[in-house]
Structures are given as C-alpha cells and as structure tokens.
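Q: Sending over a structure as structure tokens; questions will come in a sec.
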Amino acid sequence: MKLSSACAIALLAAQAAGASIKHRINGFTLTEHSDPAKRELLQKYVTWDDKSLFINGERIMIFSGEFHPFRLPVKELQLDIFQKVKALGFNCVSFYVDWALVEGKPGEYRADGIFDLEPFFDAASEAGIYLLARPGPYINAESSGGGFPGWLQRVNGTLRSSDKAYLDATDNYVSHVAATIAKYQITNGGPIILYQPENEYTSGCCGVEFPDPVYMQYVEDQARNAGVVIPLINNDASASGNNAPGTGKGAVDIYGHDSYPLGFDCANPTVWPSGDLPTNFRTLHLEQSPTTPYAIVEFQGGSYDPWGGPGFAACSELLNNEFERVFYKNDFSFQIAIMNLYMIFGGTNWGNLGYPNGYTSYDYGSAVTESRNITREKYSELKLLGNFAKVSPGYLTASPGNLTTSGYADTTDLTVTPLLGNSTGSFFVVRHSDYSSEESTSYKLRLPTSAGSVTIPQLGGTLTLNGRDSKIHVTDYNVSGTNIIYSTAEVFTWKKFADGKVLVLYGGAGEHHELAISTKSNVTVIEGSESGISSKQTSSSVVVGWDVSTTRRIIQVGDLKILLLDRNSAYNYWVPQLATDGTSPGFSTPEKVASSIIVKAGYLVRTAYLKGSGLYLTADFNATTSVEVIGVPSTAKNLFINGDKTSHTVDKNGIWSATVDYNAPDISLPSLKDLDWKYVDTLPEIQSSYDDSLWPAADLKQTKNTLRSLTTPTSLYSSDYGFHTGYLLYRGHFTATGNESTFAIDTQGGSAFGSSVWLNGTYLGSWTGLYANSDYNATYNLPQLQAGKTYVITVVIDNMGLEENWTVGEDLMKTPRGILNFLLAGRPSSAISWKLTGNLGGEDYEDKVRGPLNEGGLYAERQGFHQPEPPSQNWKSSSPLEGLSEAGIGFYSASFDLDLPKGWDVPLFLNIGNSTTPSPYRVQVYVNGYQYAKYISNIGPQTSFPVPEGILNYRGTNWLAVTLWALDSAGGKLESLELSYTTPVLTALGEVESVDQPKYKKRKGAY
C-alpha cells in the first residue's frame, strides 16, 4: 500500500532509532522492522498484519501449490503447470531448489541449462503466479540426501547445525541461489514474494543444541547478504512454534508450519482414522504467532509411496476430492491466509535424484498427474475452493470462533465453525462431527444475519450433508453491492459486468438449497425449468429455494443473475482473468480478479485476452466441447479460440456459445520390441582379461564420515571417494592360500537395494532386495581355490540414493553407501585390496548437461554409451526382451523415430511388462541420455513410466538405452517393453523445445 509522507517520515525516524514500530492503515495493523532493507521493502511491496499478507498494499490470501522445477526439466512444460495452477484460482507456487543438482563438486555451482531457475521464474510471471522460494539448503523433499550433495558426507561437523565446517560448506550454494532469487523478487519486478530459510527445522537429538538460534540466524543472514529483502517464512514440521516471531535470534518474519493429517497409508485408501482431523490449529496459532497471518506452508496434497507400495493411484484415492472438501475447508475454519498444498504436481525422480524410499515416479497422487493430466476429480474440486477464496475477501477479515455442535445446526451429528464478519460477511464451515462419517445427515441451520437470526431453510425442507463432505455457508456475502443474506449452496465465483452481476452457486447431487437476498426485486427464471424452484418475497428480501439439478438453471433477481449448478457441472467452469494489455493474465490483484470472465469449456481454459474487437481464449480440449462465455465485454465482437476465429451465437442472456470439435489424431508409435537392438556386456569386470588399473584405489585408512567408524582396514564408503549416485562397483584382489571356504559381505545401498558378487567369472550370489532392508549381510560359499593364485571379487551395489537428514543431530544423510564389512574365511581383512568406481570422474562428472546424479558406475555408463548415437555398429544384435541367460548385466541400445502431430499434447509412457513370478532383475532406461525409468522386477510397484515431450523428441529421432541386471543364475529378461499413450489433448500450449541432448563422444580416461 502507498503510505502518506507523514507516515513515511515516522517510519524513517523509527528506522534511525533502530526500533520496530506498528502503524494502522485502513483499520489494519502493520509491523515495520528496523532493518533498513527489510523495512523499505515491506512498506512498499509485501507487508502483513495478523490477518493476511498485503501485496502492493492490497490484502490477499495466498493459495499455493508445490511444484519442483528439477522434477520437470522441460521449460515449456513448466509454463503448462503454472497455467494449470492459475486455472485453479490459485495465485502462488512454492518451489524447492535441489542443492545436490547444482553443486555436484564442492565450490562449483552450475545452474545452467535444465538447472537454470530463471526460465522457471519467467514462466511464473507469464502465468501470473507468485512464488515462494524454498532453496534450503536442506529441503527433504523425498530427494537424495534431502537435497544435500553427497560430498557433505565428508564434512567434519553436524549437518544443519552451527558447526563451522557445515556452515562453510553451504556458503557457495546459498550465495549463488539466493542471489538469483533476489534478482527475481517482487522488488525487482519478479514473481517471488516470500523466502523460506531452511526446511522443517523442528526435531533435534543426540546432544545437539536444538533449536539453535545461531544456526538459524546464519541461514537467514546468508539470504539477506545475497540481497533477499522479501519476508522470511518458515515451515515448522508441526505446529511447535519454532523460530516464530518474537522468539529471539533466528526468528522469521512470518511463522508457518506443515500438516499431513491423514498420513501416508495408501494401501488403505478408504480408511480415515479417528482423530486425524486437526481441531486446535487456530488455538496454537494464537499462542505461537498471533501477530502474523496463519500459514500452513505444506498441507497435504497427496502422499509419497515406497518401493513395493500400492502405487500412486491408491494415493490419489486416499487424498481425493472428498479429502479436499473435508480437510481443506477445515483449514479455512482456522482462517488460514497462506496455504500451500504439497504437492500440486509431483513430477519425476529422473536421473537418481530421489531418496532411497521412493521410486522413479513422484506423482504423489496430486491434483495434476505426473503426465500433467488434470482429469482427477480432486483437481476440479480444488478449482471450486480456489475460485471461492479468490472472490471472498471478507473471509480474511472475519473473526474465527470455536467449533461447536450446538447453536448453529439442529443436530449434534454436525460441527460448525463460524468466522464472523462485521460488515464483510460471515462464513460457517459445516462438517460431520465424526469427520470420517460416510452417512448423509439432514439438518437445519440457525444463523445470525443482518436480517436477524434466521432458521434455514425458511421455505420448507431440510439441508443435507453427505458422507465425507463439508460446506462453507455464507451470510451477508457481498456481491458487488448486492447483499446475499445467506446461501446454503456454495459460492464458486461472482463477477460484476457492464450489464449486471453474475453469481455462480453449486450443490451436491440430490441436495436442497436456499438463499436470501436483500432486495425488493422479484425472482425470474431466465434459463431452465422452474420445476423444483420456489421463492418468497418479504418486505426487504427475497428467499429462493431449489433442488439441485444436473441441468443448469439461471434466475434473475434485479441486476443479479444467479447460475444454479450441480457440483459436477461446476467442474466445467473456469474464471480466467481477462488481459487487456498483452496476453498474460497478470498476477491476481483485486483489479485483475475483477476483470475476469466466466467460461464453461470442459478440460482446461488457460488464458483470455482482448485484442481489438476480438475475445481470445486459449484452451485445451479432450472431447468435442460446447464453449460458453459469460461477461463478454461490449467491445468484443469476434471469438478466437487458440488463434482460430470461431463462429458463435449470443443468447437472450448475453452468453456467447460456440463448439470446438475434437477429432483425435492418428497416433503411430513404434514397436520397441522390433527395433534394431544392439547389445554389449556391461559387466566386463568379471572377465579374466579385465584391467582395473585406472580405477581409484580404496586405500583411505580413515574415513571422513563422522557417522560410522570403519570396520574394514580401509574405507569402502563410496562418498569418501566422490561417488554418490547410481550403481557402485568394487573389485577386491587377493592371493589365495587354498583354505578359503566362504566370503561374507555386508553391503549397504538404501531401501530396496540389491547387490551381486562374483569371484573371477564365477557367480557367487545376490541379495535381490526388500524395501525394509537398507543393508544386508550375505555369506557365499567359495569353490576350491588354488594356493598362490590371484583372485578378484567383484561386487555390484545399487545405490538407491542417500538418506534424508530430517532430525538434526542424527546425521542420517551421512549413512554410507558401499561395503560396510567383509570376511574372507580364514584370512585377515587386510588380505584383500580393493578398488571401486561409480560414475566416471565422481564429483568431476562428465555430463555437465544432465547433471551430477544422472549416471552411475556401469561400464556402459562410464563410457557414455547411454547417450544418443553410441558406437554400436559392431555390437551384437540382441534385445532386452531376449535378455541374459545367466547372472550379469547387459546393455542395450536402439533408436526410433516419432512423428506426432503439432498442436496436440500426447502423454507417452514406457511400459515394462511384469508377471506374477518374475525373476529378480533390475532395469534402468535412458531416454536420449536421461535416466527416466528405474525398475525392480521383484519389488515394484511401478511398471509404467511417463516420459515428457522435450525429453522425448516428438518429431525426430530418439535413443533408448536399457541396462539389465540379472540377479539370478538363470538370468533375466524383460517380458515386454512398449511405448503407449493416453488421450491426446488438443492444446494451446505451443511448441515444446527438446532439452539439450548431447550425443555420445569418446570420453577421455574412461575405463
């Protein structure tokens, strides 16, 4: 907001005195801070009181969804997600930055190409989405190491603490990433409005000071020193009050916390356990941070799923549209003002970036699927709530009351929480007292209104709350000067147009609803049947009752048109902001929100703008669709949909109507089994002629890992030697005495890892993996060895990613990968000298384009054969569907062409066949050099792997590379490998440019 000069002088005086002050403007209390940079920012751009944020002086609710750019590395598709978030009625996206991807080598920060954040920020601005930046340095995020690069395993200090070694290690990363964020702050015309230092800094143990104000202040100062001046917000993992304003050093500007109340039991998606619905968040907020707006920086939008889990379809069922209605509206009962859903779009754990407990997909059961589809009902349900919040500013200034089972509803089976407004309307959140109830409950309400206390319905009948449902009833709700005394039907949106006002209400199937309006005007049904609609005129109001119908009815009361919809019909409505200068909708300011039009258009409406006499809509279609536009400006004469002039009609109510035909294109995909597959053995290490002289020697007599002491003569921890990702290989040399009978080995790779062991060329056995096992002790019988002869033990270990570091003091991120211990029977451990390798170069990784985690330590990966156009001319012809006849690891490469039609968004999937009794094998699939599938046949669950356009060349040549690791003496093979697609979407997204896909080039020093 703009301050008067007198107010500004007072603030400057307070600044000079080094004091923070409070001032009141338009009835709201704002806090100004003594820090000059912060104070200057807050008085102009982002301020707050105890109710909400203000952006440029305008009160706003932040409704946000989490989206990680590193999990969708195609820039044009990032814009797609932003536009789908904007279409929900949301105004913000929260994002993490994964440190491990941009500083793979200490001191070398690389944020270019697919890791460049600036196109992500530009796309947010184009879509009109604010950003909450969360760069860590620790992020958790179900990412390898919680976002920590593997080399932190060597830091001589406690991670996430004020130990100097750790703080020094973070400086390079934070100084760079925070400077980039600072460049794109709202103060510089960018979209970033909030900055979160650290992440879920909530739990400590093991004698470490916690919470450590010195540490938290250091992280905050890192951001400030890099130029970050926007407010700092935190996300306590629970509502514990850590680092809340007023707690001293390390306090943030705005306190926030996380909540995942329904948990992560996707195996039982219909079970809502007793007591899981939060009821005390408002009370805790008033105790912990009463001067800041109530913020939940991560509220449950889905669930993770582990190796061997039920799959994300089950997670989306657990956290479905019913969950949203009950839990999100419950959050509204606490007057939440900053609400971020984790996740809104999950994406993909491509290239080994995930943590060990999760698989390639990070779909998360979120509203937008991993393949960017929005057909989950939870997306549409979320759109109803997002648009309601967008047009209900009175919600932010109402006063929340206590939940009650008496006083409002006539049954104790229902609980009502009031948010009472003075002149800005009141809101009543109604739910079942047993929140998990699947019963339908009939009820009447008695609500305080400007017309007195009213028992509703007045015209007879009862209201109904169906099972696992919740409603927000409004009273004295302002529709641009028209007072809605009450409405039991829920508000989707309302708008004031040049020729009148429009209010859109909806209800569930079979429900009866009623509203009352302060007016002396009569009720006229101007569209649809009058059947089921009743009304009554009083001296100062009109009351309307109706039964919800699947057929739209429109009633007119004075200059107000009211659309009466059922919920499923409301799902098809969109409220795009109407741009009049350019094509971008802009950010969600009150002026921009007021400019919106209402469009019924099915699958997706991205944008709307005026150009000359044309109204332009950009929209996506997955079926032939009738398009209707409500509130068309009088200057518009022609309709353009996706750039094409489209004939339209105008009905008596001024609604424009048109039809978009959907004619699905012919999609021709290659048969992957019939490609010209070439094969090379990618475990030459078990051949007698193999030379490992170029391998790093595992000869460190001490580890730099402070978590676990060595139990071997030299360190066999991979991160001691710079190997942090993908498959690890070890070769142990010894000279036999002839008395060795067994070899025991303890390997560690994280949940669901596997390992295999050979003696020279003889297969000894494998650990095929279980989700519950992060390490495994195995003992293998040896054949009779010849005294004096040299033998080599070859060990392959699947590094599933590094552990997260959630609890400060445990330092679990330092949990080593590799060999923990071994025993050659009858021999001292020193009898074996070891070498090891992972990805070629380790921290001096070869592929700077695809990043430090994408490739592992297999021979073919070290050579770069997984990249396009490997030197396969003289390789053997063989397919992964033929596979291997014995234990080992094969590498397969083939190319194919795609020629998919432009203007269509066609989700493509790699599908790996799986039987009920598969042989144990592990597969990696590289697409144009990017690892986009990691499959474990005996664990699962994922068999279908989305691969986005831009990674796949939709109109060009593509290269597939498959590594097949058979962990059984009988070998293994893929039962099938197919490319498939789901419903093509006629899209307005535009051209998608392929990411950089460097081809194979002989690597210097590759072994």
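Placement of Cβ uses the backbone N, Cα and C atoms for every residue, glycine included.
The model shown is predicted, which means the values in this text are computed figures rather than measured ones.
Feature annotation from Swiss-Prot assigns substrate binding site to TYR96, ASN140, ALA141, GLU142, ASN199, TYR364; the stated evidence is experimental evidence. Marked as active site, proton donor by Swiss-Prot on the basis of a curator's inference: GLU200. Here Swiss-Prot describes GLU298 to Gln as a published mutagenesis experiment; the accompanying note says: Loss of hydrolytic activity. Residues or ranges marked as active site, nucleophile by Swiss-Prot: GLU298. The note that Swiss-Prot attaches to the published mutagenesis TYR304 to Phe is: Over 33% increase of hydrolytic activity against lactose compared to wild-type. No effect on hydrolytic activity compared to wild-type; when associated with H-355 and G-357. 58% reduction in hydrolytic activity compared to wild-type; when associated with H-355, G-357 and F-806. Record note (Swiss-Prot), mutagenesis TYR304 to Ala: Nearly complete loss of hydrolytic activity against lactose compared to wild-type due to decreased substrate affinity. The unchanged residue is displayed. Here Swiss-Prot describes TYR355 to His as a published mutagenesis experiment; the accompanying note says: No effect on hydrolytic activity compared to wild-type; when associated with F-304 and G-357. 58% reduction in hydrolytic activity compared to wild-type; when associated with F-304, G-357 and F-806. For ASN357 to Gly, Swiss-Prot lists a mutagenesis experiment annotated as follows: No effect on hydrolytic activity compared to wild-type; when associated with F-304 and H-355. 58% reduction in hydrolytic activity compared to wild-type; when associated with F-304, H-355 and F-806. According to Swiss-Prot, the experimentally introduced change TRP806 to Phe is described as follows: 43% loss of hydrolytic activity against lactose compared to wild-type. 58% reduction in hydrolytic activity compared to wild-type; when associated with F-304, H-355 and G-357. For the mutagenesis result TRP806 to Ser, the note given in Swiss-Prot is 90% loss of hydrolytic activity against lactose compared to wild-type.
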Q: Are there recorded positions among TYR96, GLU142, TYR355, TRP806 that sit within 10 Å of GLU200 (active site, proton donor), Cα to Cα? If so, list them; otherwise say none.
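A: Near GLU200 (active site, proton donor), where near means Cα within 10 Å, the recorded positions are TRP806.
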Q: Applying a 10 Å Cβ distance cut-off over all chains shown, what neighbour count does ASN357 (mutagenesis position) have?
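A: By my count, 20.
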Q: Tell me, in order along the sequence, which mutagenesis positions from GLU298, TYR304, TYR355, ASN357, TRP806 have their CA within 10 Å of TYR364 (substrate binding site).
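A: Checking each Cα against TYR364 (substrate binding site), the hits are TYR304.
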Q: Ten-angstrom check, please: count other Cβ atoms within 10 Å of the Cβ of ALA141 (substrate binding site), all chains counted.
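A: So the number of other Cβ atoms within 10 Å of ALA141 (substrate binding site) is 26.
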Q: Taking TYR355 (mutagenesis position) as the reference, which of TYR96, ALA141, GLU142, ASN199, TYR304, TRP806 (the recorded positions) have a CA within 10 A of its CA?
A: ALA141, GLU142
Q: I'd like to know which of the mutagenesis positions GLU298, TYR304, ASN357, TRP806 sit within 10 A of ASN140 (substrate binding site) at the Cα level.
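A: Passing the 10 Å Cα cut: TRP806.
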Q: Which of the recorded positions listed here (TYR96, ASN199, TYR304, ASN357) have a Cα atom within 10 Å of the Cα of TRP806 (mutagenesis position)?
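A: Those close enough are ASN199.
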Q: For the recorded positions listed here, TYR96, TYR355, TYR364, TRP806, which shows the highest count of neighbouring CB atoms within 10 A?
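A: Neighbour-count leader: TYR364.
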Q: With DSSP assignments reduced to helix, strand and coil, which class does GLU298 (mutagenesis position) get?
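A: Once the DSSP labels are grouped into three classes, GLU298 (mutagenesis position) ends up as strand.
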Q: Please report how many Å separate the Cα atom of GLU298 (mutagenesis position) from that of TYR96 (substrate binding site), as a whole number.
A: 12
Q: Give the number of CB atoms, excluding that of GLU298 (mutagenesis position) itself, located within 10 Å of its CB.
A: 24
Q: Just to verify a number: CA distance, ALA141 (substrate binding site) to TYR304 (mutagenesis position), in angstrom, no decimals.
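A: The separation of the Cα atoms works out to 10 Å.
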Q: Non-local Cβ contacts of TYR304 (mutagenesis position) (under 8 Å, 6 or more apart, same chain)?
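A: Residues satisfying the criterion: GLU142, PHE264, CYS315, ASN357, GLY358, TYR364.
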Q: Hey, which of the binding-site residues ASN140, ASN199 is the loneliest by Cβ count within 10 Å?
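A: It is ASN140 that, of the binding-site residues ASN140, ASN199, has the fewest other Cβ atoms within 10 Å.
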Q: Substrate site residues TYR96, ASN140, ALA141, GLU142, ASN199, TYR364: biggest Cα-Cα distance, Å?
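A: Binding-site diameter by Cα atoms for substrate: 19 Å.
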